[in-house]
Amino acid sequence: MAVSSFQCPTIFSSSSISGFQCRSDPDLVGSPVGGSSRRRVHASAGISSSFTGDAGLSSRILRFPPNFVRQLSIKARRNCSNIGVAQIVAAKWSNNPSSALPSAAAAAATSSASAVSSAASAAAASSAAAAPVAAAPPVVLKSVDEEVVVAEEGIREKIGSVQLTDSKHSFLSSDGSLTVHAGERLGRGIVTDAITTPVVNTSAYFFKKTAELIDFKEKRSVSFEYGRYGNPTTVVLEDKISALEGAESTLVMASGMCASTVMLLALVPAGGHIVTTTDCYRKTRIFMENFLPKLGITVTVIDPADIAGLEAAVNEFKVSLFFTESPTNPFLRCVDIELVSKICHKRGTLVCIDGTFATPLNQKALALGADLVVHSATKYIGGHNDVLAGCICGSLKLVSEIRNLHHVLGGTLNPNAAYLIIRGMKTLHLRVQQQNSTAFRMAEILEAHPKVSHVYYPGLPSHPEHELAKRQMTGFGGVVSFEIDGDIETTIKFVDSLKIPYIAPSFGGCESIVDQPAIMSYWDLPQEERLKYGIKDNLVRFSFGVEDFEDVKADILQALEAI
């Protein structure tokens, strides 16, 4: 049967494009995110940002690799994850309008039309009948082994000559569903038919002809080019995180510190000024206090609740960025994100919130007014203590600036690590629910225990920002910090008496983790220096995993009885 009788099914929706939209240049990143109003923070600018180039787009072209149907039937059913490179890398979305197709290609299409099997055409026609859509007949280019399907798409929103649906995840009403399906549910089936996202292990991507390369360089088409600039597996992860944060764009990197440092270097000019808070991750503080001054960048440090101090700083200095955690590490202080964003934006200051302790489920910093959100994806987002990663979420413009520098500095996330995070995120909502619950219940128990002198947890009324946390968070997190009623030796005995948690420097995973910050993070400093940061020898930070609450409770209580 002739190719012209083929009708393209609805799998070519606008939602399907972003999952494997090739993005190697910084201005080709990001896409609109659907969902509730809380998540649609930057949607207006993002819709048109997914497609760039000088020519108007009247169609989209998917290029299948040689013998695609045969490969799919033989390999995909047997081992979808190993199809990866050949089929995904070969799938390129072209910006060339259909009218620009060369006459030679048109002739090739005509000559090869009869080679398409009637069975394939019938199956396609059946799919089209089940889900009708305004479609143009496909065009086959070059040979029977390389099909290029050109399809007009359902009209909901039209920008120029590109037709897009107005809501990418309109059928997903909760963050829990987004953690499972965002970035994956739509679109990938046209490449592998695999439920899970394939891992694309390649360092570079090839162009079949020099003309393709020139089209790419002159932005008439988009494609992956080099592994440091983008990867199909990594793009799926970025889209999933963007959906949760309500961001136009997300950039993933090799670690949380990589994300923080590249963000600071990209957005704060030499001679600029930063405002941060007293309580924060020590390595972040070291970078700001020891390395940024070499670029002439100065830092003002304020208490997380010191709004007057923030106003004084932005009025006195030309502040480029306000950067803090919320909740903070290790005392879980909370910053009024909405208020500080209003104060900073009046003076042209950007706001970046490290939301690692909150997760995108417990707090939507972009919806509260922040310009950027940083996460150590090593923690809750990955959630299994088996991968290092970091991410930056925000507007397309800001993330693109950071991506530009990232392409130069490196720190690229390995696609295997990206896959582990994608898989881990499918249970993020379940894990966080359990961790929120266990942490809250244990915080109440610890606060009432005679051998605990103080508990730091935003879910407790005794916390200085408890009312603020109730306003801007939907859950209080899975980490509780507390002080044992005793000295460092007593605290060590408590920690060593625990049987369930690991003594380790991380948090947010399925396994419970405990540490003494005075030893784990500040042991190189004398006690008087540690006290400047509020780090007492009897301070304990406990990250609750997903173990049964009663087991964890019994373990902590027996350890307290042992001291």
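Just so you know, glycine gets a Cβ as well, placed from its N, Cα and C.
None of the noted substitutions appears here; every position holds its original residue.
Per Swiss-Prot, these features apply:
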type	residues	note
MUTAGEN	Arg77 to His	In mto1-4; over-accumulation of soluble methionine
MUTAGEN	Arg78 to Lys	In mto1-7; over-accumulation of soluble methionine
MUTAGEN	Ser81 to Asn	In mto1-2; over-accumulation of soluble methionine
MUTAGEN	Gly84 to Ser	In mto1-1; over-accumulation of soluble methionine
MUTAGEN	Gly84 to Asp	In mto1-3 and mto1-5; over-accumulation of soluble methionine
MUTAGEN	Ala86 to Val	In mto1-6; over-accumulation of soluble methionine
BINDING	Tyr226, Arg228, Gly256, Met257, Tyr281, Ser376, Thr378	pyridoxal 5'-phosphate binding site
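Known features from Swiss-Prot, placed on the structure.
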| residue | record | DSSP class |
| --- | --- | --- |
| Tyr226 | pyridoxal 5'-phosphate binding site | strand |
| Gly256 | pyridoxal 5'-phosphate binding site | helix |
| Tyr281 | pyridoxal 5'-phosphate binding site | coil |
| Ser376 | pyridoxal 5'-phosphate binding site | strand |
Q: Identify, in sequence order, the residues in the chain of Met257 (pyridoxal 5'-phosphate binding site) that are 6 or more apart from it along the sequence and have a CB within less than 8 Å of its CB; answer 'none' if there are none.
A: Lys283, Thr284, Phe287, Ser376, Gly390
Q) Near Thr378 (pyridoxal 5'-phosphate binding site), which residues of its own chain have a C-beta under 8 A away, given they sit six or more steps off in sequence? A) Ser255, Gly256, Val387, Leu388, Ala389, Gly390, Ser506, Gly508
Q: Among the binding-site residues Tyr226, Tyr281, point out the residue whose Cβ has the most other Cβ atoms within 10 Å, with all shown protein chains included in the count.
A: Tyr281
Q: Would you count the other CB atoms within 10 A of the CB of Arg228 (pyridoxal 5'-phosphate binding site), including those on all shown protein chains?
A: 16
